[in-house]
Amino acid sequence: MNRSALDFRHFVDHLRRQGDLVDVHTEVDANLEIGAITRRVYERRAPAPLFHNIRDSLPGARVLGAPAGLRADRARAHSRLALHFGLPEHSGPRDIVAMLRAAMRAEPIAPRRLERGPVQENVWLGEQVDLTRFPVPLLHEQDGGRYFGTYGFHVVQTPDGSWDSWSVGRLMLVDRNTLAGPTIPTQHIGIIREQWRRLGKPTPWAMALGAPPAALAAAGMPLPEGVSEAGYVGALVGEPVEVVRTQTNGLWVPANTEIVLEGEISLDETALEGPMGEYHGYSFPIGKPQPLFHVHALSFRDQPILPICVAGTPPEENHTIWGTMISAQLLDVAQNAGLPVDMVWCSYEAATCWAVLSIDVQRLAALGTDAAAFAARVAETVFGSHAGHLVPKLILVGNDIDVTEIDQVVWALATRAHPLHDHFAFPQIRDFPMVPYLDAEDKARGSGGRLVINCLYPEQFAGQMRAATASFRHAYPTALRRRVEERWSDYGFGDA
């Protein structure tokens, strides 16, 4: 296994060796400048920036932007994401999804518990804790505050100790030892917090920032309730994640993490959190009261690196990490339910607001169904799952379409979906509350925003196709295509 999957420092060094990292030694300001540079990196698909010289910050502290952004080189577009799993830099979406699904079927490998780890090189306890000494960035001009946690994961455990949950979440700085952030009731952190609330106790909590990249990715995967991400990460990389115990509350966190915050989630205290530029690409103008997270201890490596995601228009990590992990989980859900689905992909360009399902048309024909009945079956299966709850729209295409290629998806959507017959709304299915097009009535009702779009011609339900596709792949004999590819440079096109 490539060590980059289990060691964030190794991951950063690997990016540098690949030419996919820029060491920024020019002084920068955590107040918007770091956010602006990182947003431009996403939008230009430039190398990840590692900021070494941050004004008025803890000496030696650094910030890494765009840790899973896409690259401009099409052949290596997903290399930063692939490196999270120790895969080669030319790996694509299908390679990554295949690896994630294989780990779902593998035996979990429990973490290895250590007495000490690199994250304990520096430990602040009690009154020593001062989060404001770190380069906590204001990422967007509209944000309601500075965000410490945008590319880290919460660590919580059920009161009976049976389930350790790692889940990606955001946290806004309130003061030197307090943060605020959402604990959505339907997500795992909310489920576990409610168990502690019923006991009348605050929730023991930690956050890992700059954790093993594979662990961060797994924490963004909607695994089933009760499944501990640490064991899944072990199965994913083929060896245990090394963990150490926190200083104050008995939780276990990855031993080589850059920064660990620990303390508790308040029973009932809240603070206004947000607004914040979000995964869907918008920043709505009003914040919300969210639970307080009290930090009782802070551990960090020498010269710690704080990774950040500057959320907004795609693609950024909410799409490359979260969207990819959802894709793998939805494929598993669909196939376990017997649906004729051979690939699922949350198009990054759709900001994790739709998933495209590739349908095996021969298997579809064997079902003897039609568009309406099939859409209803897909909706019940997918939207009813934990992963499917997060994605409000599904697009069904034949497997002649490569669902990982957005131009093919858009072509199918424009030319195969009938405006009257192929749009199926499911207003009774509950919604994910952060979907941006939901209005006040939808949110009050908790439903109304679910849609399945059928991009399968009626003939495809019988295993046929209405018309031939006029493309290089479909409109020419195989032997001729190969000859053209082999002679491409002879024609004067170089290696393009």
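Each position is counted from 1, following the chain as shown.
For all residues, glycine too, the Cβ spot is worked out from N, Cα and C.
Annotated K(+) binding site per Swiss-Prot: TRP166, ALA218, ALA219, MET221, GLU229, in sequence order, evidence recorded as experimental evidence. Here Swiss-Prot flags VAL168, ARG170, GLN187, HIS188, GLU229, HIS386 as prenylated FMN binding site. The Mn(2+) binding site annotation in Swiss-Prot covers HIS188, GLU229. The feature active site, proton donor is assigned by Swiss-Prot to GLU278, with sequence analysis given as support. According to Swiss-Prot, the experimentally introduced change ASN318 to Asp is described as follows: No change in activity. The note that Swiss-Prot attaches to the published mutagenesis ASN318 to Cys or Ser is: Decreases activity with pyrrole-2-carboxylic acid, but increases activity with furan-2-carboxylate. Among the mutagenesis results in Swiss-Prot, ASN318 to His has the note: Prevents prenyl-FMN binding. The residue drawn here is the original one.
On the structure: features taken from Swiss-Prot.
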residue : record                      : DSSP (3 states)
TRP166  : K(+) binding site           : strand
HIS188  : prenylated FMN binding site : helix
ALA219  : K(+) binding site           : helix
GLU229  : K(+) binding site           : helix
GLU278  : active site, proton donor   : coil
ASN318  : mutagenesis position        : helix
HIS386  : prenylated FMN binding site : coil
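Here the CA atom of TRP166 (K(+) binding site) lies 11 Å from the CA atom of GLN187 (prenylated FMN binding site). Cα proximity to TRP166 (K(+) binding site) (within 10 Å) is found for the following recorded positions from HIS188, GLU278, ASN318, HIS386: HIS188. If you check the recorded positions ARG170, GLU278, ASN318, HIS386 against ALA219 (K(+) binding site), none has a Cα inside 10 Å of its Cα.
Recorded residues MET221 (K(+) binding site) and GLU278 (active site, proton donor) have their alpha carbons 18 Å apart, per Cα-Cα distance. Relative to ALA218 (K(+) binding site), the recorded positions with Cα atoms inside 10 Å are VAL168, the candidates having been VAL168, ARG170, HIS188, GLU278, ASN318, HIS386. Neighbour density around each Cβ, counted as other Cβ atoms within 10 Å, peaks among the binding-site residues VAL168, ALA218, ALA219 at ALA218. Apart from TRP166, ALA218, ALA219, MET221, GLU229, the K(+) site neighbourhood in this chain, defined by C-beta within 8 angstroms of the site C-beta centre, holds PHE153, SER167, VAL168, ALA215, LEU216, ALA217, GLY220, LEU223, ALA230, TYR232, VAL233. Taking the C-alpha positions, the distance from ASN318 (mutagenesis position) to GLU278 (active site, proton donor) comes to 9 Å. Residues VAL168, ARG170, GLN187, HIS188, GLU229, HIS386 are the ones the record ties to prenylated FMN, and the longest Cα gap between any two of them is 20 Å. Looking at ARG170 (prenylated FMN binding site) and the residue listed as 'active site, proton donor', their Cα atoms lie 10 Å from each other.
Local packing around the Cβ, expressed as the count of other Cβ atoms within 10 angstroms, is greatest for GLU229 among the recorded positions GLU229, GLU278.
ASN318 (mutagenesis position) is surrounded by 24 other CB atoms, counting those within 10 A of its CB over all protein chains shown.
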